[in-house]
Amino acid sequence: MKFLSVLSLAITLAAAAPVEVETGVALETRQSSTRNELETGSSSACPKVIYIFARASTEPGNMGISAGPIVADALERIYGANNVWVQGVGGPYLADLASNFLPDGTSSAAINEARRLFTLANTKCPNAAIVSGGYSQGTAVMAGSISGLSTTIKNQIKGVVLFGYTKNLQNLGRIPNFETSKTEVYCDIADAVCYGTLFILPAHFLYQTDAAVAAPRFLQARIG
């Protein structure tokens with residue numbers, strides 16, 4: 001049964017992928033599917049904002065080509081590219097389909113990698129405003145990692161945006177052990193993953209507008 005569920009998810013994602021890739025912002029964001037400014041940046045040149053993002057299953061790079069780069073582009077327009085470091089969760093986070101079916105909605109390796117990046121942001125740039133986001137499986141990566149961070153790092157995180165939150169029902173629309181006012185969940189009314197399933201319907205690919213408008217506004221309000 002699990003194999004059939006994974007197969008069904010894979011077929012659905014494969015069929016829907018061209019719709020996502022060819023949306024209006026796709027050509028603009030193709031070249032930014034991998035971002036590593038937190039990893040490569042110097043502590044002597046810390047930015048105002050550090051944005052950490054976990055992509056959806058099967059998306060390329062460490063940022064993907066949908067919600068992650070869209071939010072990043074908006075933040076760079078608001079604060080200036082030199083004042084924002086963008087960092088995707090990569091490496092041990094494979095963004096594979098099978099990890100969606102694990103108890104945490106992703107792998108422990110992925111959660112630990114995101115936690116490492118949050119810790120790096122804190123140690124390298126303790127005065128920067130950290131914001132983060134995730135899409136689909138990436139939301140589980142964010143929820144799992146942030147819930148286990150120290151109070152100091154949680155306080156440094158100003159806002160989190162989650163698109164198509166796969167643990168929305170299970171976590172009651174929030175990130176466990178994290179201030180609800182700092183989290184904004186974007187779940188389309190027809191997106192089945194927001195209701196405790198892993199059925200991928202067309203609505204799961206409709207978060208581009210939220211990523212371009214509502215999410216950056218929320219993060220800007222949190223950052224100040």
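Residue numbers in this text run from 1 along the chain shown.
Positions of Cβ are set from backbone N, Cα and C atoms, glycine also.
Every position carries its original residue.
On a predicted model such as this, the values are computed, not experimentally measured, just so you know.
Database features, via Swiss-Prot:
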- Ser136: active site, nucleophile (ACT_SITE)
- Asp191: active site (ACT_SITE)
- His204: active site, proton donor/acceptor (ACT_SITE)
- His204 to Asn: Abolishes substrate binding (MUTAGEN)
Return only the integer: C-alpha distance in Å from His204 (mutagenesis position) to the residue listed as 'active site, nucleophile'. 8
CB neighbours of His204 (mutagenesis position) within 10 A? 25
What count of other C-beta atoms do you get within 10 angstroms of the C-beta of Asp191 (active site), across all chains shown? 25
Whole-number Å only: compute the distance from the Cα of Ser136 (active site, nucleophile) to the Cα of the residue listed as 'active site'. 11
Ser136 (active site, nucleophile): tally of other CB atoms within 10 A of its CB: 33
